[in-house]
Amino acid sequence: MARMNRPAPVEVTYKNMRFLITHNPTNATLNKFIEELKKYGVTTIVRVCEATYDTTLVEKEGIHVLDWPFDDGAPPSNQIVDDWLSLVKIKFREEPGCCIAVHCVAGLGRAPVLVALALIEGGMKYEDAVQFIRQKRRGAFNSKQLLYLEKYRPKMRLRFKDSNGHRNNCCIQ
């Protein structure tokens, strides 16, 4: 079987959020994958595709793996969106400067969708979030995912008001 050329992992940073969008490793490429995660200070991986590797080595390195698979080319379920936004809010509040890695098979569809949702919830417009991610991850998103993101209405879960009732420009307080 021919080896697929996979895009390099890309870091997406917005306000106080840091994400690493990447493709899935295999057991054969796991050590290199772990090195890459450590280089970016990743403490949590969200795996949104079927498992292609054993998580034992990753967990031994202190990196928590969450399995939230959803169908390739499709938008995430409401439950996955809720879980994702809760994770983002908690991680960046409790571990400032940390990085959350997200991967699907190629890192072009499902993983970028979750990162785009976090950017939108953080105050970025849908079009800007798509362009911002595509500048770093060419080919990200298919037409069904773009339509989902266009219709997505932020719940303002990653924006807060200060004690005076003013919107705080900081994403998470």
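From the backbone N, Cα and C atoms, a Cβ is placed for every residue, glycine too.
What you see is the original sequence, not a version with the noted changes.
The active site, proton donor annotation in Swiss-Prot covers Asp72 and is backed by a curator's inference. For Asp72 (mutagenesis position), the count of additional Cβ atoms within 10 Å of its Cβ stands at 15 [all protein chains shown].
Counting only residues at least six positions away in the same chain, the Cβ atoms of Asp72, Gly73, Ala140, Phe141, Asn142, Gln145 sit under 8 Å from the Cβ of Gly109 (phosphate binding site). Look at Swiss-Prot and you will find Val105, Ala106, Gly107, Leu108, Gly109, Arg110 tagged as phosphate binding site.
Per Swiss-Prot, the feature substrate binding site maps to Arg110. Around the Cβ of Arg110 (phosphate binding site), a 10 Å sphere holds 29 further Cβ atoms from the protein chains shown.
Summarising the annotation, Swiss-Prot assigns domain 'Tyrosine-protein phosphatase' to 8-161. Mean pLDDT, taken over the domain 'Tyrosine-protein phosphatase' (8-161), works out to 83 on the 0 to 100 scale.
Quoted from Swiss-Prot, the note attached to the mutagenesis of Thr13 to Phe states: Reduces trimerization. For Thr13 (mutagenesis position), the same-chain residues lying six or more positions away in sequence with a CB closer than 8 A to its CB are Phe19.
DSSP assigns Asp71 (mutagenesis position) to coil in the three-state reduction, outside any helix or strand. Cβ neighbour count for Asp71 (mutagenesis position) (all protein chains, 10 Å cutoff from its Cβ): 12. Under its mutagenesis entries, Swiss-Prot includes Asp71 to Ala with the note: No effect on catalytic activity.
The annotation that Swiss-Prot gives for the mutagenesis experiment Asp72 to Ala reads: 80% loss of catalytic activity; delay in progression through G2/M.
Among the sequence features in Swiss-Prot, the mutagenesis site Cys104 to Ser is noted as follows: Abolishes enzymatic activity. Under the three-state DSSP scheme, Cys104 (mutagenesis position) falls in the coil class. If you take the C-beta of Cys104 (mutagenesis position) and look for same-chain residues 6 or more apart in sequence within under 8 angstroms, you find His23, Asn24, Val48, Cys49, Asp72, Arg110, Ala111.
Sequence-distant contacts of Gln131 (mutagenesis position), defined by Cβ-Cβ distance under 8 angstroms and a gap of at least six in the same chain, do not exist. In Swiss-Prot, a mutagenesis experiment is listed as Gln131 to Ala, annotated with the note Reduces trimerization.
Experimental mutagenesis at this site is recorded by Swiss-Prot as Cys170 to Ser, annotated: Redistributes to the nucleus in resting cells, but still locates to the mitotic spindle in dividing cells. Induces defects in cytokinesis.
Here the residue is the original one, but Swiss-Prot notes a mutagenesis experiment at this spot, Cys171 to Ser: No effect on subcellular location.
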